[in-house]
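What follows is a set of notes on a single structure, which appears directly below.
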Amino acid sequence: MSMPDAMPLPGVGEELKQAKEIEDAEKYSFMATVTKAPKKQIQFADDMQEFTKFPTKTGRRSLSRSISQSSTDSYSSAASYTDSSDDEVSPREKQQTNSKGSSNFCVKNIKQAEFGRREIEIAEQDMSALISLRKRAQGEKPLAGAKIVGCTHITAQTAVLIETLCALGAQCRWSACNIYSTQNEVAAALAEAGVAVFAWKGESEDDFWWCIDRCVNMDGWQANMILDDGGDLTHWVYKKYPNVFKKIRGIVEESVTGVHRLYQLSKAGKLCVPAMNVNDSVTKQKFDNLYCCRESILDGLKRTTDVMFGGKQVVVCGYGEVGKGCCAALKALGAIVYITEIDPICALQACMDGFRVVKLNEVIRQVDVVITCTGNKNVVTREHLDRMKNSCIVCNMGHSNTEIDVTSLRTPELTWERVRSQVDHVIWPDGKRVVLLAEGRLLNLSCSTVPTFVLSITATTQALALIELYNAPEGRYKQDVYLLPKKMDEYVASLHLPSFDAHLTELTDDQAKYLGLNKNGPFKPNYYRY
């Protein structure tokens, strides 16, 4: 049974008809305007950046920026912080000054500073522990006289760390440890605030080393502390400016890759200053490496590939804290997860967590996603890549770009096709495609973001490590690699507990005596495995 047409109220029918005519006229007028607007063509780069050799001056153009903008850069573009010429001119060829007249920096666009400042302020809201440390120690200025040269990811979270170091009395010069992880607007905000920062998203390898060199090689300014992430800064100083180490009081290193390089130097007797291994501190291993990766692996994969995880077969290479975080997230969304491991202890942990431990060769033909988390080199070789199924996704959650043999894919018979920012299709002669993310570099910071609160824990640990090394009396630390004192780990954790309204139980005198502990800690021996 059909319903009768609705009857308009008396006197309203003609008004509705006129309103409809006006609405139609406006709609067609708008459509005509849209039709006349010229269509913008997406520009794809003809040549891929070759990272096996230093490019020429004309080869310094940002690869990622010439193709597509990151999620954060799109906001700044919409707010008219950038113009089309920014993608054509290398920051090294620009003459920029901040509002104070200083040009002691090199960033993508200093006009992005206002937007970057808002990003930093947002990050500060979830980094209350670092802000608390800044307020507690600001009067004492424990880093007064410190000249810190840093090479880390330059994000809103690390900007909070850098500005905390400055508030505690340090002078800082900074570069990026990854060519894709810099937030341009944040770098601009730091430059506007007076920090000598040399970094932008999409640097070439030549740019990367140039930025590090500008931080170290400065007339009238010599660093006495190093904060490194990956060991590239430390390597550059050893290679180019070994005399700088005469004034360096210590190195703080936060990544497994950089720590490995420090231990190699120590073993060879070439480590000439004390170094603090932040990566293996409890507050880095058990929080940043685990929880940060558990959340950011999914974010990075979703943003780049729109992949559905349920039912997908995924192999994760390495079951350390990073691997554990990745596997937990993938398993929770229904992925079928395999593990590769060299360590029988980690392998047994994987088995008891419900994962199959396999050799990569055994599953490489069937898996949909390959993730590396080892800190090693050539974990995924050209042979593995040749045997992968069509549309297999390959990415890295370790620090450096050595885990996947990307260099072996730069051959004439393979075609590279950039399909979106940080996503390349590598096409074999038979038409097979492998989806390579961030050119084998760190997925989460290259393609997405990471949880601010977790980074607050790591940043606070780094700040305390710098304070400890800088103020340590002569002789406390020798030319070796050290772990952060347990008491400092506990202090970092205690600063973050108020965010959860958590309240610690206090030992009685009798209980403390029974356990042989100080009531105020440390509560665990150095050999304790959390």
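Each residue, glycine too, has its Cβ placed from N, Cα and C.
Under mutagenesis, Swiss-Prot gives THR52 to Ala with this note: No effect on interaction with SLC4A4.
Here the residue is the original one, but Swiss-Prot notes a mutagenesis experiment at this spot, THR58 to Ala: No effect on interaction with SLC4A4.
In Swiss-Prot, a published mutagenesis experiment is listed as SER66 to Ala, annotated Slightly decreases interaction with ITPR1. Slightly decreases phosphorylation. No effect on interaction with SLC4A4. Abolishes interaction with FIP1L1.
One entry in Swiss-Prot concerns the mutagenesis experiment SER70 to Ala. Its note says: Highly decreases interaction with ITPR1. No effect on phosphorylation. No effect on interaction with SLC4A4. Abolishes interaction with FIP1L1.
The annotation that Swiss-Prot gives for the mutagenesis experiment SER71 to Ala reads: Abolishes interaction with ITPR1. Highly decreases phosphorylation. Abolishes interaction with SLC4A4. Abolishes interaction with FIP1L1. Highly decreases interaction with SLC9A3; when associated with A-68 and A-74.
According to Swiss-Prot, the mutagenesis experiment THR72 to Ala carries this note: Highly decreases interaction with ITPR1. Slightly increases phosphorylation. No effect on interaction with SLC4A4. Highly decreases interaction with FIP1L1.
According to Swiss-Prot, the mutagenesis experiment SER76 to Gly carries the following note: No effect on interaction with ITPR1. No effect on phosphorylation. No effect on interaction with SLC4A4. No effect on interaction with FIP1L1.
Quoted from Swiss-Prot for the published mutagenesis SER77 to Ala: Highly decreases interaction with ITPR1. Slightly decreases phosphorylation. Strongly decreases interaction with SLC4A4. Abolishes interaction with FIP1L1.
Here the residue is the original one, while Swiss-Prot reports the published mutagenesis THR82 to Ala with the comment No effect on interaction with ITPR1. No effect on phosphorylation. No effect on interaction with SLC4A4. Decreases interaction with FIP1L1.
According to Swiss-Prot, the mutagenesis experiment SER84 to Ala carries the annotation: Slightly decreases interaction with ITPR1. No effect on phosphorylation. No effect on interaction with SLC4A4. Decreases interaction with FIP1L1.
Mutagenesis annotation in Swiss-Prot: SER85 to Ala, described as Slightly decreases interaction with ITPR1. No effect on phosphorylation. No effect on interaction with SLC4A4. Decreases interaction with FIP1L1; the structure shown retains the original residue.
Here Swiss-Prot describes SER90 to Ala as a published mutagenesis experiment; the accompanying note says: No effect on interaction with ITPR1. No effect on phosphorylation. No effect on interaction with SLC4A4. No effect on interaction with FIP1L1.
For the recorded site, THR97 (mutagenesis position), the DSSP three-state label reads coil. In Swiss-Prot, a mutagenesis experiment is listed as THR97 to Ala, annotated with the note No effect on interaction with ITPR1. No effect on interaction with SLC4A4. No effect on interaction with FIP1L1.
Around THR155 (substrate binding site), the same-chain residues at least 6 positions away in sequence with a Cβ under 8 Å from its Cβ are ALA123, SER181, THR182, GLN183, VAL186, LEU445, THR449, VAL450, LEU455. DSSP assigns THR155 (substrate binding site) to coil in the three-state reduction, placing it in neither a helix nor a strand. The feature substrate binding site is assigned by Swiss-Prot to THR155, ASP229, GLU254, LYS284, ASP288, with similarity to another entry given as support.
The NAD(+) binding site annotation in Swiss-Prot covers GLY318, TYR319, GLY320, GLU321, VAL322, GLU341, ASN376, MET397, GLY398, HIS399, and the record cites experimental evidence as its basis. According to DSSP, GLY318 (NAD(+) binding site) is assigned to coil rather than to any helix or strand.
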Using DSSP, would you call LYS284 (substrate binding site) helix, strand or coil?
helix
Could you check which of the recorded positions (SER90, GLY318, VAL322) sits closest to LYS284 (substrate binding site), going Cα to Cα?
VAL322
Which chain-mates of ASP229 (substrate binding site) that are at least 6 residues away have a CB under 8 A from its CB, listed by sequence?
CYS151, THR152, HIS153, CYS177, GLU253, GLU254, SER255, GLY258, HIS399
Nonlocal residues around ASP288 (substrate binding site), in sequence order (Cβ under 8 Å, 6 or more apart):
VAL454, LEU455, ILE457, THR458
Cα-nearest neighbour of THR97 (mutagenesis position) within the listed recorded positions, SER90, GLY320, VAL322, GLY398:
SER90
Using Cα coordinates, what distance in whole Å links ASN376 (NAD(+) binding site) and SER90 (mutagenesis position)?
32
Give the distance between the Cα atoms of GLY398 (NAD(+) binding site) and SER90 (mutagenesis position), rounded to the nearest whole Å.
28
